[in-house]
Amino acid sequence: MSDHSPISNKENHLLPSDSSRSSSSDMHSTGTTGTTGVEPVDFTGEGAKYTTATEGNGGADLAIQRTTTMNSAAESEVNITRRLTKILTGSVNEPDRVEVDYTNCAPMGGDRPYPPSLPSRDLYEVTFDGPNDPLHPFNWPMKKKVLLCLVLCLDSIAIAMCSSIFASAVPQICEIYHVIEVVAILGITLFVLGFAASPVIYAPLSELYGRKGVLVLSAFGFALFQFAVATAENLQTIFICRFFGGFIGAAPMAVVPAAFADMFDTNVRGKAIALFSLGVFVGPILSPVMGSYIAQRTTWRWLEYVVGCFASAVFVAIVLFFEETHHPTILVNKAKQMRKQSNNWGIHAAHEDVELSIKDIVQKTVTRPIIMLFVEPLLLFVTIYNSFVYGILYLLLEAYPLVFVEGYGFTENGELPYIALIIGMMVCAAFIWYMDNDYLKRCRAKGKLVPEARLYAMVIAGTVFPIGILWFCWTGYYPHKIHWMVPTVGGAFIGFGLMGIFLPCLNYIIESYLLLAASAVAANTFMRSAFGACFPLFAGYMFRGMGIGWAGLLLGLFAAAMIPVPLLFLKYGESIRKKSKYAYAA
């Protein structure tokens, strides 16, 4: 589970929709809130109504300062943890069984009668222990969170780097296996297709069974397949192993943002997601720079060996240092430990009550990201914009060598201009970090989460992005007249636009679908990666056939046409979320 509350005096508290005022008052007695004038706000999630208790704007400043401990207090309520489990397992509409019924049960055996009913299960159900429970990820020491973030970011960088480092192997693959360039590029396409497909499986599984198990499995399989590619004897094996390396290794693309949402409240979440976004974009851009040096001095196989060694180190780091962040799974582990220590088998967590068959898992959870993508207009249109931008990133992997190697005659170090892209991304990340303060001010003003306020930075970046594309492509179109530094500087503007569109999109999706953040991000990753897989296939033909300048004009016009997307969501986003079946807050 993740931070699940619009900002109020002490963070919003998720209550079942049938909760009465008296139950709300009981909750107040736990210390989660202690003032009057509470107004309920309804929102929907997975087909059922929920209620959040929010305060007036007067307490909003206090909320910004004290949100870290409030969700722990809210999750100390049995009804809340039980409701959250129903959301994550897709069993919201299934009634709670409150009476013992032995009608269809097998005999106890030994001619024994059926046992009497147990006391209320609420007495045996574990929750978090108030606002300062050290088990709750919001209350973990910052040093611990930083370490976990470092491990998660390295995991994300490993998979992102591997997606594009194969571009440095393409010339050798063409020469050794006697294939044309578009066939060799399939090594990139199949890998990205692999990590387009699997996050829609990994994300729901992480919401059922926790983040760590999914990440460990993914990191281990990813490392193995990198060594398999490096030792492959033929092209078919290379391509098959590249696909499965991407498929198995893609868990970080959906699970890492959800893990960040598990650990950080509204004050810090946006800044933490910025680190993940840098890894997602800097990895594919930095890897050709590194890959060109490796490929020029050794063979293409060492590209895969290097990634495999890096992935192995990340796997060890996850096993040794990563701690489970998924809130319901933490309570499951707490219940297991208490049962072992006390020998009281009745102690349990709400997440253990739901038993799902393979069929249930597929129908209720694994299909959820795809269903969300196509029934949620908010998620669909933001994802289309995000996917187009991500596809541009992989187009640039083809355009840069055409401009700087074929145009300007760079023989070695032809990938160094990529660094301008990275500089632009870092500048944009710093800008969005600054804009996060503006976002928190808007939350204070409304007294709740305002996901649309994340999009103001995207309006600016969306304008800079087509300018950067046109700058880079048209100045790079005349290498004999214009110095190579001019298109290089244009690349910095492209980098600013890439990061400035991707990061607000990701934050917007997470905060709009907070309880189902992993599934929403997986849906986004599915389409985004599909674009990233397809774009390189036609990149060379487009840039060579149309010319760098005219191809850039086409891309720039597409990018300019999408500038209104964040403006539309700024105006209509809140009303769309109110009608949503899955959105968190309205």
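Note that Cβ sites are derived from N, Cα and C of the backbone, with glycine treated the same way.
In this structure the noted substitutions are not present, so the sites keep their original residues.
Here Swiss-Prot notes a mutagenesis experiment, S19 to E, with the remark: Enhances transport activity.
Recorded in Swiss-Prot as a mutagenesis result, S19 to A carries the remark: Reduces transport activity.
Among the mutagenesis entries in Swiss-Prot is T52 to A, noted as: Reduces transport activity.
Listed in Swiss-Prot as a mutagenesis experiment, T52 to E is described as follows: Enhances transport activity.
Under the three-state DSSP scheme, E207 (mutagenesis position) falls in the helix class. One entry in Swiss-Prot concerns the mutagenesis experiment E207 to Q. Its note says: Loss of function.
Looking at Swiss-Prot, you'll find the mutagenesis E323 to Q noted as follows: Loss of function; when associated with Q-324. The 10 Å shell around the Cβ of E323 (mutagenesis position) contains 14 further Cβ atoms across the protein chains shown.
Shown in sequence order, G210, R211, K212, I330, N333 are the residues of the chain, 6+ apart in sequence, with a C-beta less than 8 angstroms from the C-beta of E324 (mutagenesis position). Quoted from Swiss-Prot, the note on the mutagenesis of E324 to Q is: Loss of function; when associated with Q-323.
In the shown protein chains, 10 other C-beta atoms lie within 10 A of the C-beta of S342 (mutagenesis position). The DSSP secondary structure for S342 (mutagenesis position) is helix. Swiss-Prot lists S342 to E among its mutagenesis entries, and the accompanying note reads: Enhances transport activity.
Under its mutagenesis annotations, Swiss-Prot gives S342 to A the following note: Interferes with correct plasma membrane localization.
According to DSSP, E574 (mutagenesis position) is assigned to a helical segment. According to Swiss-Prot, the mutagenesis experiment E574 to Q carries this note: Loss of function.
One residue stands out among the mutagenesis positions E207, E574 for having the most other Cβ atoms within 10 Å of its Cβ: E207. E207 (mutagenesis position) is 26 Å away from E574 (mutagenesis position) when you measure Cα to Cα. E323 (mutagenesis position) and E207 (mutagenesis position) have their C-alpha atoms 15 Å apart, to the nearest angstrom. Residue pair S342 (mutagenesis position) / E207 (mutagenesis position) shows a Cα separation of 28 Å.
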